[in-house]
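Quick look at what Swiss-Prot lists:
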DOMAIN    74-191  domain 'PX'
MUTAGEN   Arg116 to Gln  Decreased binding activity to all phospholipids
Amino acid sequence: MASPEHPGSPGCMGPITQCTARTQQEAPATGPDLPHPGPDGHLDTHSGLSSNSSMTTRELQQYWQNQKCRWKHVKLLFEIASARIEERKVSKFVVYQIIVIQTGSFDNNKAVLERRYSDFAKLQKALLKTFREEIEDVEFPRKHLTGNFAEEMICERRRALQEYLGLLYAIRCVRRSREFLDFLTRPELREAFGCLRAGQYPRALELLLRVLPLQEKLTAHCPAAAVPALCAVLLCHRDLDRPAEAFAAGERALQRLQAREGHRYYAPLLDAMVRLAYALGKDFVTLQERLEESQLRRPTPRGITLKELTVREYLH
């Protein structure tokens, strides 16, 4: 079984590897090395095929084809398109709009997010704790004593922050780090899972569908990282009486788990898919057999439901 889980910590597979080379000295990827995006640093230790996998020959071929494809590096471009000043009762700050697109092909799922200067500063502080040597040549745009809200200064800092993100992304260990992923996705995911817990399914779904494409691009080397969010999409659709859309989201999640029967989401997801398949008149027997085989090999004291598991994510 997977090692003990920490609530609020969606797991990702593989060891944490430290980067010892700069961008121009990057070595090819040899295994998943993304720390999972939760706050507690837990890693799912079950990567790769289960030794007791019951996959058919065709499924095995598809699995290894996916393994080859997963190492194709997805290249992203960061653009800070605009900035605006926002004033509140006791504070005044600049909000930057970040657009993230995939290069090399038409990207109809570009991500648009907003971050404050203080968010960038927190990212820099977090990265210095783990990657001080790796980012020593990356200049972070500092605040000035005066003039921070002048139009010329905002434009200058906008360009500098855009360059900053590009330089960070060029460093392999940084772009795969929990800190970088959290900066780009965690605020939206935390709000989405909060809405899920509150039963606000339309709003949760809106946020999830906005952030999921970016999360999947950032974790292309670690497909299971997006499983919690995909399961949240399944739950939203299911509770909004959209079983077909829920089933489609579940299929995407299962594809990312492949034969990883030890993953904490594997059995709860299969159980939910069996019920959806039955309701939709689809083949639920095959899914039921996979679930039963998994439970025989990895018996658990009490089956946790997919919803019980998913609502524990992003609590903090």
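Glycine is no exception: its Cβ is also placed from the backbone N, Cα and C atoms.
Keep in mind the model shows the original residues, not the substituted ones.
Shown for the domain 'PX' (74-191): DSSP residue counts in helix, strand and coil, namely 52 helix, 29 strand, 37 coil. In the predicted structure, the domain 'PX' (74-191) carries a mean pLDDT of 93.
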